[in-house]
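Structure, as structure tokens:
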Amino acid sequence: MNYVGQLAGQVFVTVKELYKGLNPATLSGCIDIIVIRQPNGSLQCSPFHVRFGKMGVLRSREKVVDIEINGESVDLHMKLGDNGEAFFVQETDNDQEIIPMYLATSPILSEGAARMESQLKRNSVDRIRCLDPTTAAQGLPPSDTPSTGSLGKKRRKRRRKAQLDNLKRDDNVNSSEDEDMFPIEMSSDEDTAPMDGSRTLPNDVPPFQDDIPKENFPSISTHPQSASYPSSDREWSPSPSSLVDCQRTPPHLAEGVLSSSCPLQSCHFHASESPSGSRPSTPKSDSELVSKSADRLTPKNNLEMLWLWGELPQAAKSSSPHKMKESSPLGSRKTPDKMNFQAIHSESSDTFSDQSPTMARGLLIHQSKAQTEMQFVNEEDLESLGAAAPPSPVAEELKAPYPNTAQSSSKTDSPSRKKDKRSRHLGADGVYLDDLTDMDPEVAALYFPKNGDPGGLPKQASDNGARSANQSPQSVGGSGIDSGVESTSDSLRDLPSIAISLCGGLSDHREITKDAFLEQAVSYQQFADNPAIIDDPNLVVKVGNKYYNWTTAAPLLLAMQAFQKPLPKATVESIMRDKMPKKGGRWWFSWRGRNATIKEESKPEQCLTGKGHNTGEQPAQLGLATRIKHESSSSDEEHAAAKPSGSSHLSLLSNVSYKKTLRLTSEQLKSLKLKNGPNDVVFSVTTQYQGTCRCEGTIYLWNWDDKVIISDIDGTITRSDTLGHILPTLGKDWTHQGIAKLYHKVSQNGYKFLYCSARAIGMADMTRGYLHWVNERGTVLPQGPLLLSPSSLFSALHREVIEKKPEKFKVQCLTDIKNLFFPNTEPFYAAFGNRPADVYSYKQVGVSLNRIFTVNPKGELVQEHAKTNISSYVRLCEVVDHVFPLLKRSHSCDFPCSDTFSNFTFWREPLPPFENQDMHSASA
């Protein structure tokens, strides 16, 4: 019985440890990276697929992933998305590059964020001190006003109670409309916990695990039930949070909650959150990525997360935009009780000085969620909305009465409820627009460049085709933009507006106006009746906000349609020099859009969105019933007139956009100082309570002319697919006999090994440990990159074990690896598998059929071109030099062509002369 008890205990402990390794909440992994040195010395790499589990980065200090290679830190960093994926941030200044929404992101912050926050704090304190004593006592921290701290505390408590009652009533009414809204619950420790900007860490919080100064970390509330844990890049991820009830809350409750959007660092300050939403948005576990709730009552669909090789995770698209449009027409939508408002930043610098903070308070920034539903509206609805909104300039619109603002903006903001969370750094009164104008110019220059594209506006609010990725509505919230979820309308919104007209004027000295273009616009029916219209010399093609002739526009449109990306800027300029007509020796427009102007349309039908020249319907973007349009001017004189007169104000514009990428450039790879062969790499994320979460992998530096052997794992190294996952973890040797010796001898002949399996990325550490564990009398498997599927655990297991279709992943992965070896078109010399699907995958990437081997559970090895020849790993090991000839000749006396010139062919005796007796007799 003692033996039985010990055996049961050992099995229990083993299964428990196995569950810890497979628990989706703690599942982290890294796929090995392959770097290929090209003939010209440049480097190319496979994608950096790194994923952190939920518990490992539950309360991350920043969403910054540090990288160590061979024990030394490198100057490159990755950023962490809300699905746990890590990615690099690539800066681009191509104003015509089309960046999908799920690839847009904000830059990785440096010390500039801390400097800006300190500047904003100083401005806020100075403003509070200038107020009357009662207001100052209410806004200052308790440490500054000890005598009036209790009074301000009681007032804040009454505010929260009133806000709680409103939110509870709204929650009962709209519970079916938005299940992610949660009411605020008050804590019994409200009177003992200071609810302002001066937060302190609790005594039981362990110290940080690194040497980073604590002032760079966001402070943590001492409130035991509603502590806030800000996430990275000063971006507070969307969480179930309270929204100010703009129709029921008195004006004084809405004051001081104006959120300020800082374009280049996405710094956000949000309203106070509920206890249930006090944590930041954390990476989704593998089970959550697959097992989405299907009983949603809202129009939004929580779709399965697709994570393909070489790409970032994005939601599957199942519903068409037209169905969304028909299901919820804008005109028949009932105005809900709770509203979110979006603060629109005008490019005109005088707007900030003309607005008073009182008129702008109460406007919550419109922050996107991880899965955003875009509302499509037709032009008739837009006309009706535009007619209802009185035409007025931007500054006058901001001074409009508050209820009117709520009414005009609610119709389009209500479908996409946003979740905001208030910053703990700015006290009780938030941040004002004056904080931006009073900021130190040196600090402001880090975030608000003076020139560039109008990126601070939503994409649909402008007619131009330029994309400023870091300034999209999803980017300002950080979490939404890094969540990896692509909106179902991205396929429409990412394409630039294209229109054609017979207005002419490209070769004249006059400029092409929008009215003139629309006057001669060509409809679809006209173009269908007369396709030869493209030969008309007066034809003008409008791509975004730029005008071309057909000869110039044709390659641009072809590249966008075929490759979903624009031509390089140098190529476009070369085409324009050859094909575009000249205007008085000067180009007809400035390529970089330096002469872009902002025109405020006063017509009601143009207050909301443009129409008539867009080929597809675009989602309506309303901002205080004001439509700010960007049109391209074509003269330097207009550009000079459009410059703001005052240079002291800040311009929220930038022509630099940021996008996610999983690959590094050749220069970045060279900066890693990799050595030939394997290089250990560690990806780490610092957390406030769990310390540092690490994810280990290997970077392999190979040459373009190396020969690679592909090997499957499940069923090829192990004896079966299913038991190969379980039995080795329990300590049972479930490996084919002789495979370690065979692979070792093949590697000694100069071949590289690549282990490719359709297992999930979360099983990387377990699989890598198994490959290191295989040992046959002192002989181990050769080192090689481990390539796994970046998809979730359960989807990978379902594809590998249940569907038995691993070729879906393998073909995509191996094709990408093969392309890295160019100009070597056949880098894969041989391959080992166990199923017909493996044979199909290997044939697709160019492996010769006579060097594809499959093994069955009995250990019988079959060569595909001669299936009757049944062998084994042990027998193949005996003739390894014939099947896998030696590549490294330094220790060999054989000639390169061993079948023609070798020791045997040189020393063998010549054949005796042979005479054909029949021929001799016939001749006689």
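Note: Cβ is positioned from N, Cα and C throughout, glycine not excepted.
Unsubstituted: the structure retains its original residues.
Swiss-Prot documents GLY84 to Arg as a naturally occurring variant and attaches the note In allele FLD2J; causes the fatty liver dystrophy phenotype (fld), characterized by neonatal fatty liver and hypertriglyceridemia that resolve at weaning and neuropathy affecting peripheral nerve in adulthood. Cβ neighbour count for GLY84 (variant position): 27 (other Cβ atoms within 10 Å of its Cβ, all protein chains included).
What Swiss-Prot notes for the published mutagenesis of SER106 to Ala is this: Abolishes phosphorylation in response to insulin but has no effect on cellular location.
In Swiss-Prot, the entry for mutagenesis LYS599 to Arg states: Reduces sumoylation. Abolishes sumoylation and nuclear localization; when associated with R-629. The structure shown retains the original residue.
Experimental mutagenesis is annotated in Swiss-Prot for LYS629 to Arg, with the remark: Reduces sumoylation. Abolishes sumoylation and nuclear localization; when associated with R-599.
Over all protein chains present, the Cβ of ASP712 (mutagenesis position) has 26 other Cβ atoms lying within 10 Å. In the three-state DSSP scheme, ASP712 (mutagenesis position) is classed as coil. Under mutagenesis, Swiss-Prot gives ASP712 to Ala or Glu with this note: Abolishes phosphatidate phosphatase activity. No effect on interaction or coactivation with PPARA.
Record note (Swiss-Prot), mutagenesis ILE726 to Phe: Diminishes significantly the interaction and coactivation OF PPARA; when associated with F-727. The unchanged residue is displayed.
Experimental mutagenesis at this site is recorded by Swiss-Prot as LEU727 to Phe, annotated: Diminishes significantly the interaction and coactivation OF PPARA; when associated with F-726.
Secondary structure at SER106 (mutagenesis position), taken from DSSP and collapsed to helix, strand or coil, is coil. Counting only the Cα atoms, the space from GLY84 (variant position) to SER106 (mutagenesis position) is about 16 angstrom. SER106 (mutagenesis position) and ASP712 (mutagenesis position) are 39 Å apart (CA-CA, integer value). Neighbours of SER106 (mutagenesis position), defined as other CB atoms within 10 A of its CB across all chains, total 31.
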